[in-house]
Amino acid sequence: MLFSGGQYSPVGRPEEVLLIYKIFLVIICFHVILVTSLKENGNSSLLSPSAESSLVSLIPYSNGTPDAASEVLSTLNKTEKSKITIVKTFNASGVKSQRNICNLSSLCNDSVFFRGEIVFQHDEDHNVTQNQDTANGTFAGVLSLSELKRSELNKTLQTLSETYFIVCATAEAQSTVNCTFTVKLNETMNVCAMMVTFQTVQIRPMEQCCCSPRTPCPSSPEELEKLQCELQDPIVCLADQPHGPPLSSSSKPVVPQATIISHVASDFSLAEPLDHALMTPSTPSLTQESNLPSPQPTIPLASSPATDLPVQSVVVSSLPQTDLSHTLSPVQSSIPSPTTPAPSVPTELVTISTPPGETVVNTSTVSDLEAQVSQMEKALSLGSLEPNLAGEMVNRVSKLLHSPPALLAPLAQRLLKVVDAIGLQLNFSSTTISLTSPSLALAVIRVNASNFNTTTFAAQDPTNLQVSLETPPPENSIGAITLPSSLMNNLPANDVELASRIQFNFFETPALFQDPSLENLTLISYVISSSVTNMTIKNLTRNVTVALKHINPSPDDLTVKCVFWDLGRNGGKGGWSSDGCSVKDKRMNETICTCSHLTSFGILLDLSRTSLPPSQMMALTFITYIGCGLSSIFLSVTLVTYIAFEKIRRDYPSKILIQLCAALLLLNLIFLLDSWIALYNTRGFCIAVAVFLHYFLLVSFTWMGLEAFHMYLALVKVFNTYIRKYILKFCIVGWGIPAVVVSIVLTISPDNYGIGSYGKFPNGTPDDFCWINSNVVFYITVVGYFCVIFLLNVSMFIVVLVQLCRIKKKKQLGAQRKTSIQDLRSIAGLTFLLGITWGFAFFAWGPVNVTFMYLFAIFNTLQGFFIFIFYCAAKENVRKQWRRYLCCGKLRLAENSDWSKTATNGLKKQTVNQGVSSSSNSLQSSCNSTNSTTLLVNSDCSVHASGNGNASTERNGVSFSVQNGDVCLHDLTGKQHMFSDKEDSCNGKSRIALRRTSKRGSLHFIEQM
């Protein structure tokens, strides 16, 4: 018609040419639409219903082939039935979209990845070939599968992708094959067509994403295994144009998490069971069962053998497995077999690898981790947990432990509770069960609380985590915990029945134990924990022993701390605490701890201070032992002198000095014996030595404080204080209070004392010492106790200095030089008598710590020697006693020579001496026949107005003394009063009480005592 129309019309008319052109365009458009429709019909025909065949895999076009992502492979045997189960479906995390074209190069910088997981579950009528391995009693194979089908699967994945990762495991008890695969699509693949194919057959990938522009793409199966998609806008293809360009969604669509079970016929399987445990994700929230329409494939691979594309490496390994995980590391569990009590079914891992590339960064988000943790919590809330599901959860937690710490921190406490709940709700029939994964190991033991024996849990080989319940633990353990047999002795009666199982956990990575409050401390070990049926176990009579290897070797000169994870710290977020734990032994690669409770344990390295080098430690050790030895000798001489010569120990200060010297002597002797006793490593003996060392240290501190208290009475109270049985009460306080403190510590737990290592000598020998093991006990009963005494003594020391300054103002100019020397001697004597040198310990840190440690070691270990110098050798009355009874010849002093001289010249030379003597730091009286060690009035025959040896040192005060029955009273105006007393007033029990009634120095006798 068109042609004939042309006969009757002028050929060159423009209207006709335009009409012809339009008609031609319409025809071309119809042809394009027709071709597109035919292609869509072809794809639909592939998915037409059929009861005799099933979909098991997808075949995309290879590079350079037209779009065939919707074509399906394999016509399957009609007689064999199987179930294809999509165990888990994750929310699709897609890629940035382009609106013009749909190939991968426009969407991603490299490739798109799809991850899927399927379970082949055979029906009862399916013949399963089982090969019994008589050597080890395990099943060497579950399914007898042909190499042809394996080749078909390999070819399918190779055609679909540049590289892929697949791992399958067999479970004998369930007669299933579980496979997880990850495919890296070719760059020329049509993404939308691939998505349409997945949606049509109702199978979604577990994950769907592309490489992040900031990170390189995986290029090997190992990297594909660790791939986690970065959350981006998902791919959204137009509904009416499934092959058209994808659209970018502003928000991620919510894809329901479901388990889709499809009953189809299949004769496809793997040639061999695969040696890798696959982790089946947690219990799904929705289960859907449907019959898939069977497609009519255009390329039936089952009809002819297919040749595998060349691959570069195949990794095959075998290990007894039944747990499911899509990680490369082996996972162990125990699932009973129908024919054997606890079979261990070997599996085989097949890895098709390509040239290795760069590592992919974990790109999960908090919402992803939150969803996975919530799923596990929901499954645990249902009650009893079967071993296979427990193994899956352990593997899931193990995988989450490698998430970025910043993302994992908000969920750390919940994950710890999930791990505890797994062991608490685990249902098993045997006595013990253990579940291991690459980063987490869990073991549960059934126990009888009334008959509990010592139990040990150990973990081995961090690269292939294994557990052991042998006692003692294996030598190659990276972490072990030993529970004493007395663990449950103190449980309440209603808790004994509940204590039916003990759970052990081992964390290969400390991701769940991040403490932001740590400043100069860092975790250097693995983490191990133990619990008894989710009960609180503390204040044990015998401590738990924990041995942990260091992740990296630590130098011997660094300080470590044994700590446990306290859930209540940092506002409920958890944190490390050392309460109840102490270091028992430290080596370069391992630390052994003892703790009085059960929880999660670890080792912290103290970076705040660096310990001294071994050579410095050796020098300080020698100084300490030499100083203690010298002090012991001279303290003994001081004690013998004051005990042997009755005339120099009649006053109260001398008696107080005797008690202090006795305490210091016993302290030094026990300290010298301590290291030698520690070599025998006898627990009871070592505890006894530590107890006595603690006791005599507190006694020494207490008597130093009593010296200061006596000075307070002499200076402040003066005449107005009288204390009956003065020394007896001092003895009760000085020896009794330390005994009460030590008794309380022993009552709480004898294990607060024990052997500990305090460094090493240059030859590597450990410096073991019997001392306090608990930091809490040490800081309260030693540091706190000493701080109180030290503050009292420093205050008293300042008061004495003030008094010396007042006295010096009243001195005549000619005598100042002499009194200045006496003042210095008095100050030095008080410094050692009151233990002021112990204050060097407060400065033994920072850049000057070495200097002050040497000062501390020298002055404190020689405290006994300095007491001998200032309170024996420097005292004139003591030297006279030595000359009278110990010397001979010209050095010997006549027994009554000093008494006659004093009687003749005493009245002529009496002057008020307001200086402080070098031996007693007190005012000297000219009536000093024996020159005793009173603190402020230095007179052997001094009458103490209050019965305590007190005398006034004020401007109008009065000092007095007794000489051979005569009492000499001196006021500061130089007047002298004499009276007779028939009783010996030099015995410290004067019957005269005096009271100052005016500032002029007048005295009144108020009563006789």
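Glycine residues also receive a Cβ, built from the backbone N, Cα and C atoms like all the rest.
Sequence annotations record features per position, and here Swiss-Prot assigns 3beta-hydroxyandrost-5-en-17-one binding site to Asn860. Counting only residues at least six positions away in the same chain, the Cβ atoms of Gly627, Thr837, Trp838, Phe840 sit under 8 Å from the Cβ of Asn860 (3beta-hydroxyandrost-5-en-17-one binding site).
According to Swiss-Prot, the feature domain 'GAIN-B' maps to 453-611, an assignment based on sequence analysis.
Looking at Swiss-Prot, the entry for mutagenesis of Phe564 to Ala says: Impaired G protein-coupled receptor activity. Cβ environment of Phe564 (mutagenesis position): Trp576, Ser577, Ser578, Asp579, Gly580, Cys581, Cys595, His597, Thr599, Ser600, Phe601, Gly602 lie under 8 Å away, each six or more residues apart in the same chain. Classification of Phe564 (mutagenesis position) by DSSP places it within a strand.
The annotation that Swiss-Prot gives for the mutagenesis experiment Phe601 to Ala reads: Impaired G protein-coupled receptor activity.
Phe671 to Ala appears in Swiss-Prot as a mutagenesis experiment; the accompanying note says: Strongly decreased G protein-coupled receptor activity in response to dehydroepiandrosterone. In sequence order, Cys628, Leu693 are the residues of the chain that are 6 or more apart from Phe671 (mutagenesis position) and have a CB within less than 8 Å of its CB.
Experimental mutagenesis at this site is recorded by Swiss-Prot as Met853 to Ala, annotated: Strongly decreased G protein-coupled receptor activity in response to dehydroepiandrosterone. Impaired structural change induced by deoxycorticosterone. Using a 10 Å Cβ-Cβ cutoff, Met853 (mutagenesis position) registers 20 neighbours. Annotation note: Met853 (mutagenesis position) sits in a helical segment as assigned by DSSP.
Around Phe601 (mutagenesis position), taking its Cβ as the centre, 26 other Cβ atoms fall within 10 Å, counting all chains.
DSSP assigns Phe601 (mutagenesis position) to a strand in the three-state reduction.
The domain 'GAIN-B' (453-611) scores a mean pLDDT of 84 in the predicted structure. DSSP assigns Asn860 (3beta-hydroxyandrost-5-en-17-one binding site) to a helix in the three-state reduction.
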